[in-house]
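Asker: Look at Swiss-Prot and you will find 1-145 tagged as domain 'Globin', backed by sequence analysis. One natural variant named in Swiss-Prot is ASP20 to His, and its note says In allele D. What Swiss-Prot records for HIS62, HIS91 is heme b binding site. Swiss-Prot documents GLN86 to His as a naturally occurring variant and attaches the note In allele E. Quoting Swiss-Prot on the natural variant LYS103 to Arg: In allele E. Quoting Swiss-Prot on the natural variant LEU124 to Val: In allele E.
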Amino acid sequence: MLTAEEKAAVTGFWGKVKVDEVGAEALGRLLVVYPWTQRFFEHFGDLSSADAVMNNAKVKAHGKKVLDSFSNGMKHLDDLKGTFAQLSELHCDKLHVDPENFKLLGNVLVVVLARHHGSEFTPLLQAEFQKVVAGVANALAHRYH
């Protein structure tokens with residue numbers, strides 16, 4: 001998946017990421033850009049507009065939770081399937097989340113990282129992160145196979 005050099009680059013960069021801010025924005029953007037994903041979050045209250053979603057405290061809190069899990073995965077890049085096994089089971093068996101949504105969230109996360117980190121988020125770093133988010137999405141979808 002990733003070379004040792006790529007792992008060093010993504011983990012080094014990840015230390016600069018403000019997980020609470022990036023997580024909140026990434027989940028919020030997912031819900032706005034792909035509104036059908038909102039069906040999993042109806043209990044979060046008002047999701048009636050982009051502003052409502054982006055300012056929703058429950059969306060922000062869950063976005064941080066999602067990125068906390070992603071951060072854990074960043075510590076275990078060689079065992080993403082093992083790291084995300086329980087979350088894969090939860091999302092497959094109990095929540096019935098379409099695994100395609102994991103790919104969508106990964107792509108939104110890359111957009112948010114680029115927005116927050118500007119020129120520091122180079123095309124090469126983006127390519128490396130695309131590998132990471134694809135690996136995480138694959139690990140989360142593992143239970144579906």
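Each Cβ is built from the backbone N, Cα and C atoms, and glycine gets one as well.
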Asker: By DSSP, how many residues in the domain 'Globin' (1-145) are helix, how many strand, and how many coil?
Answerer: 115 helix, 0 strand, 30 coil
Asker: Pop the mean pLDDT for the domain 'Globin' (1-145) in here, whole number is fine.
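Answerer: A mean pLDDT of 92 is what the model gives the domain 'Globin' (1-145).
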Asker: What is the number of other Cβ atoms found within 10 Å of the Cβ of LYS103 (variant position)?
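Answerer: Neighbour count, Cβ to Cβ under the 10 Å cut-off: 17.
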Asker: Measuring Cα to Cα, how many Å separate LEU124 (variant position) from LYS103 (variant position)?
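Answerer: LEU124 (variant position) and LYS103 (variant position) have their Cα atoms 20 Å apart.
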Asker: So if I draw a 10 Å sphere around the Cβ of LEU124 (variant position), how many other Cβ atoms end up inside it?
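Answerer: So the number of other Cβ atoms within 10 Å of LEU124 (variant position) is 10.
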Asker: Output, ordered by sequence, the same-chain residues six or more apart from ASP20 (variant position) with a CB under 8 Å from its CB, or 'none'.
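Answerer: LYS60, GLY63, LYS64, LEU67 - these are the non-local Cβ neighbours of ASP20 (variant position), listed in sequence order.
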